[in-house]
Amino acid sequence: MTSTGKDGGAQHAQYVGPYRLEKTLGKGQTGLVKLGVHCVTCQKVAIKIVNREKLSESVLMKVEREIAILKLIEHPHVLKLHDVYENKKYLYLVLEHVSGGELFDYLVKKGRLTPKEARKFFRQIISALDFCHSHSICHRDLKPENLLLDEKNNIRIADFGMASLQVGDSLLETSCGSPHYACPEVIRGEKYDGRKADVWSCGVILFALLVGALPFDDDNLRQLLEKVKRGVFHMPHFIPPDCQSLLRGMIEVDAARRLTLEHIQKHIWYIGGKNEPEPEQPIPRKVQIRSLPSLEDIDPDVLDSMHSLGCFRDRNKLLQDLLSEEENQEKMIYFLLLDRKERYPSQEDEDLPPRNEIDPPRKRVDSPMLNRHGKRRPERKSMEVLSVTDGGSPVPARRAIEMAQHGQRSRSISGASSGLSTSPLSSPRVTPHPSPRGSPLPTPKGTPVHTPKESPAGTPNPTPPSSPSVGGVPWRARLNSIKNSFLGSPRFHRRKLQVPTPEEMSNLTPESSPELAKKSWFGNFISLEKEEQIFVVIKDKPLSSIKADIVHAFLSIPSLSHSVISQTSFRAEYKATGGPAVFQKPVKFQVDITYTEGGEAQKENGIYSVTFTLLSGPSRRFKRVVETIQAQLLSTHDPPAAQHLSDTTNCMEMMTGRLSKCGSPLSNFFDVIKQLFSDEKNGQAAQAPSTPAKRSAHGPLGDSAAAGPGPGGDAEYPTGKDTAKMGPPTARREQP
């Protein structure tokens, strides 16, 4: 698999299945996007490469959620997912390739669009969004950077990394999206309807198409968030009156009064234009929802995809709903995914180029279990199969193969191969440790344990020596434990350290030498931390002001994400960036607001106690984060600069005038604001950042705020670029 370059030297060509990797198309938070060319048909695709080793489990779960959501959506204006490949280190998403670039760059080049062209783009966006909402999917990160154009200048909605399934009348909690396009309820940290949040974002996009500027803009992040919450913006006179009423209905602070997609599609400006073609609509598909008699009739691949969506985390409840006789949301989503699987079966590639790689990417293929009618399909001669545990829980195909290979390697070392088959299908069933089914990287708590089963004669099958047995010889168990700490599990060569159970600890160290257990090197990494709390007392402030200050403090700290638990409780997570991975353990803590003193009449301005409780993570880093939040809570005037909380000094880039275009939109806002606050504190005049080369200062979308790696965890902001100053100052005047 080599090709000769001009200098006569051999250059290795990289392949993902039948696709040859070529130039890099872009770079995001989760990895690179490269151009792929099919070795036979020359079809071009975009291959998103996700490095599993460099991303946290929560981010990888979001990648799996994006895969499941893209399987649910088939629309001409939504980017298509073709296939998924994977090996031990990388995950490869084979996506539709569109050559027109981003709508953002199109706006930078052309300036504000004519109402006719803006209506064409807007109709396509609304058509695709309406299809997503009809399948209970909310995008939550709509902006021109995530809207791509094909060769005919038609819209493709991309980047569903922040998308969520909103079932029924439930509300969402995660604060995500870009500040210029986020609705007020998201900015305030309240629970919100994802569908209404998408409508607000579409209103901001339509304004940008028609004006070439954003309705809410400010160099100061705090001022920007305040403008969004007020919802007051300047409406240029050149916007048609009908369109002005549509914009005011979409960019409405009160979510209850905000227009719905149904009202938008009936609006006179949306319908207008007699000679304009209607947006292309997908062929409606009627999926029959039928009853599922038993667990054996449930397709394991579809079950995996549903669990990856994130809203069906309770596996037992999901199975109960699927087996119910009544029609419900779970069954509708199940049969939609099953219908997609039957129409686009994922099978092994037939013609692959010759490869000499040690661990080539393998295609995710359908398990040979059930078809849509509950009957077993004939098995393919493929190693990519699905193993099922005793409890009925499916194990991913790659995991099952490597478990079997690990068992073979162990037997070849010990010579105990008489009672075990070498086939991954006929080997003893494997009981994996519980892990989120939606995660592509389930973290094992140890080497997989092959559960011995009684043979018909009554003699148990031998247990592979690689599996530490509680009843085994202590020194052998200790030796195996040391060996596994170097080798890792069959799938992962670097395991996360887990707190061992007392039973495991007793096997790690012989009983005759308790001193070794006390001085074990595990103690340097595993600490059973006691609950640590920090209290902050606040006087003469109403509860609403305290909550707003806490949310603003969260938003002003890079790499900190939060979610709302109740009216007076938040949960936050801070992830340090840079430095060795061993020092990047996230800090998780809870914030509770309690009323401590004063009568009911004084409750509005009484004494409140804000309690910060450390849930997990380093205590010192927790205290530094709380100190930063505390300084902002107790400040009555200008907020202090957000401190640099990382343990390394190379994480923060000061204003250089060359702000990167990729990464999270908020993180570089934070970097700039930190410098601005610092300058103000020292009595200096704060200077705005320089204009990036790509955003011409003379164009209607001249300046832009940079994007960097976004905060992680549940309240993570997505990868992408953000717009800061879209348009000349005259177009950004705010109404008094």
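Each Cβ is built from the backbone N, Cα and C atoms, and glycine gets one as well.
Swiss-Prot has this to say about the protein:
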DOMAIN    19-270  domain 'Protein kinase'
BINDING   LEU25, GLY26, LYS27, GLY28, GLN29, THR30, GLY31, LEU32, VAL33, LYS48  ATP binding site
MUTAGEN   LYS48 to Met  Loss of catalytic activity. Causes disintegration of actin stress fibers
ACT_SITE  ASP141  active site, proton acceptor
MUTAGEN   THR174 to Ala  Prevents phosphorylation and activation by STK11/LKB1 complex
MUTAGEN   THR174 to Glu  Constitutively activated
MUTAGEN   THR260 to Ala  Decreased phosphorylation. Nearly abolishes stimulation of insulin secretion
DOMAIN    297-339  domain 'UBA'
MUTAGEN   GLY310 to Ala  Decreased activation of kinase activity
MUTAGEN   THR443 to Ala  Constitutively activated. Promotes formation of actin stress fibers
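Feature annotations (Swiss-Prot) mapped to structure.
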residue: LEU25; record: ATP binding site; Cβ within 10 Å: 15
residue: LYS27; record: ATP binding site; Cβ within 10 Å: 16
residue: GLN29; record: ATP binding site; Cβ within 10 Å: 21
residue: GLY31; record: ATP binding site; Cβ within 10 Å: 21
residue: VAL33; record: ATP binding site; Cβ within 10 Å: 18
residue: LYS48; record: mutagenesis position; Cβ within 10 Å: 23
residue: ASP141; record: active site, proton acceptor; Cβ within 10 Å: 26
residue: THR174; record: mutagenesis position; Cβ within 10 Å: 22
residue: THR260; record: mutagenesis position; Cβ within 10 Å: 15
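If you compare Cα positions, THR260 (mutagenesis position) sits closest to GLN29 out of the binding-site residues LEU25, LYS27, GLN29, GLY31. On a Cα basis, LYS48 (mutagenesis position) lies 9 Å away from LYS27 (ATP binding site). Here the CA atom of LYS48 (mutagenesis position) lies 4 Å from the CA atom of VAL33 (ATP binding site).
For the residue listed as 'active site, proton acceptor' paired with THR174 (mutagenesis position), the C-alpha to C-alpha distance reads 12 Å.
Taking the domain 'Protein kinase' (19-270) as a whole, pLDDT averages 91 in the prediction.
LYS48 (mutagenesis position) is 7 Å away from GLY31 (ATP binding site) when you measure Cα to Cα.
Closest by Cα distance to THR174 (mutagenesis position), from the recorded positions LEU25, GLN29, LYS48, is GLN29. For the ATP site, whose binding residues are given in the record as LEU25, GLY26, LYS27, GLY28, GLN29, THR30, GLY31, LEU32, VAL33, LYS48, the maximum C-alpha distance rounds to 14 Å.
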